[in-house]
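One structure below.
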Amino acid sequence: MEANHQRNDLGLVALTMLAQYHNISLNPEEIKHKFDLDGKGLSLTAWLLAAKSLALKAKHIKKEISRLHLVNLPALVWQDNGKHFLLVKVDTDNNRYLTYNLEQDAPQILSQDEFEACYQGQLILVTSRASVVGQLAKFDFTWFIPAVIKYRKIFLETLIVSIFLQIFALITPLFFQVVMDKVLVHRGFSTLNIITVALAIVIIFEIVLSGLRTYVFSHSTSRIDVELGAKLFRHLLSLPISYFENRRVGDTVARVRELDQIRNFLTGQALTSVLDLLFSFIFFAVMWYYSPKLTLVILGSLPCYILWSIFISPILRRRLDEKFARSADNQAFLVESVTSINMIKAMAVAPQMTDTWDKQLASYVSSSFRVTVLATIGQQGVQLIQKTVMVINLWLGAHLVISGDLSIGQLIAFNMLSGQVIAPVIRLAQLWQDFQQVGISVTRLGDVLNSPTEQYQGKLSLPEIKGDISFKNIRFRYKPDAPTILNNVNLEIRQGEVIGIVGRSGSGKSTLTKLLQRFYIPENGQVLIDGHDLALADPNWLRRQIGVVLQDNVLLNRSIRENIALSDPGMPMERVIYAAKLAGAHDFISELREGYNTIVGEQGAGLSGGQRQRIAIARALVNNPKILIFDEATSALDYESEHIIMQNMQKICQGRTVILIAHRLSTVKNADRIIVMEKGEIVEQGKHHELLQNSNGLYSYLHQLQLN
């Protein structure tokens, strides 16, 4: 009745769903009591105020259909008749709109005509204040500004060294001018000796300062590199499970590896070339003093470099994008192939995999070659401009010398100064591919660093878990356009109770435990532990107090002891051994040559499946969690290992709430209560013998199948 009553107020339903989308929990009845004063549903003003009270930033706008693809989705399409609905995605290529019908509680795909018929032009954009803060800290080139400010002292030292280098670069041409115009004409050997010694001193200082600048600059950029690498890894581990489930492993690895491109850019010569270019204005002033005409030729060449770069850059960027996509495909396929090597060999499909790899590799090489060709064209274009300017300057300079407007020494000095101006431009133009590549890398890496992490609403300082669990009116789906996985699930689990959950595959058993671990926030309803809403809890606080054993567990390439004591490396050995005994792992560990110091190999490859599973069980037990989840944990065990664990089950369950998910009913028959699920709903619950009395029930049917 409560759900139906809320369904009548589609504005309240929409607010609930959008709040859950932004990881914010709310009590619909409380919102209704505060803001629906006349009982007719939330008005537009009341809706905006209610959103503000939930720390949501909501904005009512009017937007033409042709511009809907530019707004942040999901958003609420507000209708004056109260028939509001959610706009989830705009497919501009096919003119389709993915919406969520709040009245029917189901996603819908509307054509252009269908959407135009129901769209009245009003939209409410919703973002969480946490996401707004996140946007302000968005990772792009501006991310490096605070880093530069942080190390401003070091960069100031680099700037001072650069000034001295430019002064030395300015002095050298003047020495050559004096030699040409004075020394050679007047045969001044003493002056020549003095200039030679002075020039040698300048060269020595220039070499020392240049090396010092490179050292200081590399030292500071290495610090920034370390900060970025540390930030990236911390952020990666704090991303929600959904991020990894929606992306290929190889694609994520490829994006992380883009850090290498940024690192090479920071530690290379590109940024020092930019510094050198900034000092070109001083050289231009001196060059103008020598010859305004020759200086205008140099100045006139600069727009040519810029226009050439503007012409090449968009094409180069597109081809770099294509190259990255092909590289990411190769990375993903390689990771998939290596991790699936047992299946590949068992099914003898190596030729098919090789054929696929050859095609993907050919595609990557082709895209890489196109990038190289275009980069070469860009560099040769720069060389053409440079050579053309050199020829013009030679012709014009010779005319000025012949006419007496310029001496030979001044012409040589001018050419040396122009070289100091053009050299940074040439280096930057030749490094333009690196600039484009690092821009792509920042964008790709930004996909990781700009993805929202698991948010901690309120960061409540909650006490130690006791073990009472409550699922209230839970409705959940993994994506807005995906089918409902859990539908109106209500379940109370008392502290210390052992609960078995059974049902067909896809009935929602494992999804319940994922909600309990706060991997996801339910679309509707609340998950409570000891009366505390998990949507408001710190996920790390929660997960440290829940032990989980899955059907397929991953062990790290460390010793058995380190794997068991993963959450606390300094854990006493006695606790490790006790947990191993409870899990039935101590005996086989003791028989190993290195015992608990045995390295298990990557993902536990050095152990059998049953041995890996028992170590995983010991790892879940070692922290003495108040809530323990066994998700098909014994299905991979042989009967002897399972028998050992089942014998210890009473000790394992003592003093904690236990949830056993299993297909084999023998695993759960001794549970205090058995929950039977079908199509996302609880259809039966009771003890083993009670459920068998219902001969028409699903549990009896599954039991009969296993007996047969």
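Cβ atoms here come from the backbone N, Cα and C positions, even for glycine.
Given the structure is predicted, the values throughout are model-derived calculations rather than measurements.
Taken straight from Swiss-Prot:
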DOMAIN    1-126  domain 'Peptidase C39'
VARIANT   GLN112 to Thr  In strain: Serotype A1 / PH101
DOMAIN    155-437  domain 'ABC transmembrane type-1'
VARIANT   SER340 to Ala  In strain: Serotype A1 / PH101 and Serotype A1 / PH8
DOMAIN    469-704  domain 'ABC transporter'
BINDING   GLY503, ARG504, SER505, GLY506, SER507, GLY508, LYS509, SER510  ATP binding site
VARIANT   VAL576 to Ile  In strain: Serotype A1 / PH8
VARIANT   ASN597 to Thr  In strain: Serotype A1 / PH101
GLY503, ARG504, SER505, GLY506, SER507, GLY508, LYS509, SER510 excluded, remaining Cβ within 8 Å of their centroid (ATP): MET677
Message: Measuring Cα to Cα, how many Å separate SER510 (ATP binding site) from ASN597 (variant position)?
response: 33
Cα proximity to ARG504 (ATP binding site), best match among variant positions GLN112, SER340, VAL576, ASN597: SER340
Message: For the C-alpha pair, I'd like the distance in angstrom between SER507 (ATP binding site) and GLN112 (variant position), rounded off.
response: 35
Query: Helix, strand, coil residue numbers for the domain 'Peptidase C39' (1-126) per DSSP?
result: 50 helix, 34 strand, 42 coil
For the binding-site residues ARG504, LYS509, the one whose C-beta sees the most other C-beta atoms within 10 angstroms: LYS509
- prompt: Of the variant positions listed here (SER340, VAL576, ASN597), which is spatially closest to LYS509 (ATP binding site) when Cα positions are compared?
  reply: SER340
Message: Tell me which of the variant positions GLN112, SER340, VAL576 ends up closest to GLY506 (ATP binding site) in space, Cα to Cα.
response: SER340
- request: Using C-alpha positions only, work out which of the variant positions GLN112, SER340, VAL576, ASN597 is nearest to GLY503 (ATP binding site).
  value: SER340
Message: By the count of other Cβ atoms within 10 Å, pick out the sparsest of the binding-site residues GLY506, GLY508.
response: GLY506
- prompt: Counting every protein chain present, what is the number of Cβ atoms, excluding its own, within 10 Å of the Cβ of SER505 (ATP binding site)?
  reply: 7
Rounded distance in angstrom between the Cα atoms of SER505 (ATP binding site) and GLN112 (variant position): 38
